[in-house]
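The block underneath contains the structure these notes are about, expressed in structure tokens.
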Amino acid sequence: MAAAAECDVVMAATEPELLDDQEAKREAETFKEQGNAYYAKKDYNEAYNYYTKAIDMCPKNASYYGNRAATLMMLGRFREALGDAQQSVRLDDSFVRGHLREGKCHLSLGNAMAACRSFQRALELDHKNAQAQQEFKNANAVMEYEKIAETDFEKRDFRKVVFCMDRALEFAPACHRFKILKAECLAMLGRYPEAQSVASDILRMDSTNADALYVRGLCLYYEDCIEKAVQFFVQALRMAPDHEKACIACRNAKALKAKKEDGNKAFKEGNYKLAYELYTEALGIDPNNIKTNAKLYCNRGTVNSKLRKLDDAIEDCTNAVKLDDTYIKAYLRRAQCYMDTEQYEEAVRDYEKVYQTEKTKEHKQLLKNAQLELKKSKRKDYYKILGVDKNASEDEIKKAYRKRALMHHPDRHSGASAEVQKEEEKKFKEVGEAFTILSDPKKKTRYDSGQDLDEEGMNMGDFDPNNIFKAFFGGPGGFSFEASGPGNFFFQFG
């Protein structure tokens with residue numbers, strides 16, 4: 001708000017005038033004094049009324065217009081104030097305060113160059129005027145902020161633009177252009193509530209402001225409320241048919257909505273290849289639309305998971321959470337892909353993030369399941385040791401044991417180096433452990449459920465794999481390995 005401006009006193013006329021003129025001037029002076037009194041009490045509306053009465057009585061008095069301009073400035077009505085200030089200096093070009101008020105109005109409205117001209121004229125009339133000197137510096141500062149902001153906007157350094165506009169608005173509080181630029185940059189930074197607030201304030205004063213309508217639409221567009229956004233873009237284009245930014249945004253919004261809907265339709269119909277292509281095309285429309293693009297990445301990740309391209313699905317979900325780190329659905333999708341690829345630590349991390357954000361029973365159970373799989377993954381994988389899947393039958397487990405036990409039996413590697421013998425002995429023991437657990441339904445159930453087998457009284461530390469081997473192949477002395485045949489050994493039952 002502009003600083004309170006001083007009111008001017010009209011000197012009595014020195015030359016005799018007609019009685020009617022003198023009475024009019026006396027009455028006008030009375031109205032002016034009443035206006036001054038209300039101004040001093042900060043009742044600017046009443047002050048405005050009395051200054052207007054004074055002007056009606058004496059429309060050629062420059063100071064009356066100057067006083068009313070000062071009052072309008074205090075009411076924040078800078079455009080009207082500018083008209084009065086300009087009229088005051090038209091009537092009296094030597095009226096320093098008139099030039100100061102004209103410059104102050106120009107500056108408040110964001111026209112810093114015009115403000116400089118007014119302040120320069122005031123300094124020509126009174127070169128020692130401290131207010132004119134300071135206001136001239138302020139106007140030049142605003143021009144510098146404008147220049148920096150223009151360059152930084154081209155560089156997409158939106159934070160710097162917001163900073164410059166905040167500084168400029170300290171001197172130009174009524175400049176819609178600065179406010180709109182700030183609001184647009186706030187929207188580009190994802191600070192939508194702040195941007196909406198600035199645009200809404202302007203629209204309350206001017207409901208036809210195309211720039212403000214565009215910014216309102218831009219915020220909705222970036223918040224993925226595309227239908228509502230299009231309505232604002234269309235309204236902005238009605239107000240200003242040549243509004244280039246609104247035109248581009250409207251076109252992008254419609255294209256993005258159509259591609260996304262087509263992709264969703266293809267996905268529901270099970271046409272995953274087409275859905276992938278459509279989501280990919282949608283992602284190329286507007287890289288600035290972070291929220292919508294996060295959803296598109298997540299959708300494409302879901303498609304990739306359906307196509308069993310799990311690494312690609314993980315990458316898409318990662319891109320989604322990079323754009324929107326609060327996007328729960330993307331974390332859940334990525335966590336499931338991590339589970340499917342046995343990356344349990346990563347899955348636990350994602351489920352922990354989800355559960356910290358939304359503490360539901362479902363999310364808690366997903367986290368517990370991932371933690372269990374992580375615990376199980378750190379034990380020996382007996383299925384992998386035998387080379388069977390988790391649904392292997394009893395016969396398949398026996399066949400696998402026979403094959404692996406013979407493959408790793410120490411006698412078969414008696415001629416190998418000490419290092420190889422040690423490694424094969426270790427593998428032979430693990431094969432026996434695996435068979436002991438997986439061939440026993442109760443032990444297998446406990447193993448599959450992730451229970452600590454040692455705590456269940458099945459400590460494998462003293463386990464002797466030879467006992468299993470002998471029992472499996474028919475007792476002691478019932479087998480031997482010799483260097484013979486293509487396999488360099490032969491097996492013989494007793």
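The backbone N, Cα and C atoms fix where each Cβ goes, glycine too.
At each noted site, the model still has the original residue.
According to Swiss-Prot, the features are:
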type    : residues      : note
MUTAGEN : ARG101 to Ala : Impairs interaction with HSP90AA1 and HSPA1A/B. Abolishes interaction with HSP90AA1 and HSPA1A/B; when associated with A-333 and A-409
MUTAGEN : ARG333 to Ala : Impairs interaction with HSP90AA1 and HSPA1A/B. Abolishes interaction with HSP90AA1 and HSPA1A/B; when associated with A-101 and A-409
DOMAIN  : 381-451       : domain 'J'
MUTAGEN : HIS409 to Ala : Predominantly nuclear localization. Abolishes interaction with HSP90AA1 and HSPA1A/B; when associated with A-101 and A-333
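Sequence features annotated in Swiss-Prot and their locations in the structure.
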residue: ARG101; record: mutagenesis position; Cβ within 10 Å: 29
residue: ARG333; record: mutagenesis position; Cβ within 10 Å: 25
residue: HIS409; record: mutagenesis position; Cβ within 10 Å: 23
How does the model score the domain 'J' (381-451) in terms of mean pLDDT?
86
According to DSSP, collapsed to three classes, what secondary structure does ARG101 (mutagenesis position) have?
helix
DSSP-derived class (H/G/I helix, E/B strand, else coil) of HIS409 (mutagenesis position):
coil
By DSSP, what is the split of the domain 'J' (381-451) into helix, strand and coil residues?
53 helix, 0 strand, 18 coil
